[in-house]
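Below: the structure, in structure tokens.
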Amino acid sequence: MIVADSECRAELKDYLRFAPGGVGDSGPGEEQRESRARRGPRGPSAFIPVEEVLREGAESLEQHLGLEALMSSGRVDNLAVVMGLHPDYFTSFWRLHYLLLHTDGPLASSWRHYIAIMAAARHQCSYLVGSHMAEFLQTGGDPEWLLGLHRAPEKLRKLSEINKLLAHRPWLITKEHIQALLKTGEHTWSLAELIQALVLLTHCHSLSSFVFGCGILPEGDADGSPAPQAPTPPSEQSSPPSRDPLNNSGGFESARDVEALMERMQQLQESLLRDEGTSQEEMESRFELEKSESLLVTPSADILEPSPHPDMLCFVEDPTFGYEDFTRRGAQAPPTFRAQDYTWEDHGYSLIQRLYPEGGQLLDEKFQAAYSLTYNTIAMHSGVDTSVLRRAIWNYIHCVFGIRYDDYDYGEVNQLLERNLKVYIKTVACYPEKTTRRMYNLFWRHFRHSEKVHVNLLLLEARMQAALLYALRAITRYMT
């Protein structure tokens, strides 16, 4: 994914020279610049102006190559450059990513990449599927397996059911699913193998959310020629290219929205300091209201379902199975997952530490890196305490997956998260393949792109933690 030798440094400079004031050679000539302009922006993201993401992201990566030099022999990819807008988080992310896919472990390297293919294919994430297909072959994988699941070993095919549930409805996972994989037989999984596989599946599901949420594009050829662009939904084909939100035409209204958001944040922080308590019954009622209202938070009806690509369908069983709202009208909903009954800190982390000790600490660090990441800024304002906003985003993501915190007032979610942001969050977390540039542009119109990437880091980690909590709870019940 990223390399720290001279080849990598040259590649980073290739990225940087296309940003204003870039390093390296004097940059592309006038003819080359005009050619690039005719082709349109050709950066790592379809949503973020090339100058911003390449300048900040690539420079951040270059400054952090000392750590990566010890661990990798890949290439700098577009995902890494965009995530590099937040280098402190990227360090934690990369440590776990490298552990899961490149160090010794219960599963063979080629198997891990095949599991990653299975996970990414559930969301039709061609970016990750293609990347892991290449690495699968590089690590000695059998090319026959790439013809589809039917060519893979039975042991891998047995992961399909839990892969499907983790990707779309993790609350349906039970101890019986765990038992079916661990029961004695010819194609049985060991507990150590299964834990690594489950962490890898949730890692790649949530990484698919990040890829779609940030509009990550395939890498271009080495000579700088453009790679195929991400498909654009028909409803957006006439949309103009993404603009810097700090200069958008609705600047006055957007600036007023920022001021109003900051006022609400300040009021909430003051009420917390005054300890204006809310009864437990009222807290529960507000959660149920938020969960019910999330039914109405859906993408626009004119957004067409993306057509599954045959190259990915071959890795997917039951392709029509997808996310369904945790609480559906007229349906018997599963019981709410009370976070206090099975927390990451007290239950999930300790189980992972026992069964996959090298991964538990890195997982915890990655969750904390995303949750606590702050620059104390909002749009054009600095010195801002953003903790209540970050908590509202994290808890709303868990809410759409049916997880409730008894000590959290879900009234804060409605006060802090505008509808466009809710639509974006739910789409990226639950059915990321439906994410569009228009959704990205509509929320937080006066915020920096790096702040929108920050939202995607919260999405990635909150989604992964939610799915892991359901899976680890099922394992705990199986073991007791």
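Just so it is clear, glycine is given a Cβ too, placed from its N, Cα and C backbone atoms.
Where a substitution is noted, the model still shows the residue that was there originally.
Long-range Cβ neighbours of C125 (active site, cysteine sulfenic acid (-SOH) intermediate) (same chain, at least 6 residues apart, Cβ-Cβ under 8 Å): S208, V211, F212, P432, E433. In the three-state DSSP scheme, C125 (active site, cysteine sulfenic acid (-SOH) intermediate) is classed as coil. Positions annotated as active site, cysteine sulfenic acid (-SOH) intermediate by Swiss-Prot, on the basis of a curator's inference: C125.
In the three-state DSSP assignment, the secondary structure recorded for C214 (mutagenesis position) is coil. Under mutagenesis, Swiss-Prot gives C214 to S with this note: No effect on alkylhydroperoxide reductase activity.
Annotation note: L373 (mutagenesis position) sits in a coil segment as assigned by DSSP. A mutagenesis experiment is reported in Swiss-Prot for this position, L373 to A, and the note states: No effect on the ability to inhibit the TORC1 signaling pathway; when associated with A-376.
Taken from Swiss-Prot, the feature L-leucine binding site applies to T374, Y375, N376, T377, T386, E451, supported by experimental evidence. Less than 8 angstroms from the CB of E451 (L-leucine binding site) sit T377, I378, A379, W444, each of them six or more residues away in the same chain.
Swiss-Prot documents D385 to A as a published mutagenesis change and attaches the note No effect on the ability to inhibit the TORC1 signaling pathway; when associated with A-387. In the three-state DSSP classification, D385 (mutagenesis position) falls within coil.
Annotation of the published mutagenesis G411 to A in Swiss-Prot: No effect on the ability to inhibit the TORC1 signaling pathway; when associated with A-409 and A-415; the original residue is retained in the structure shown.
Take the mean position of the Cβ atoms of T374, Y375, N376, T377, T386, E451, the recorded L-leucine site; other residues of that chain with a Cβ within 8 Å of it are I378, V384, H454.
For C214 (mutagenesis position), applying a Cβ distance below 8 Å and a minimum sequence separation of six or more within one chain yields S45, F47, I48, V82, K452, V453, N456.
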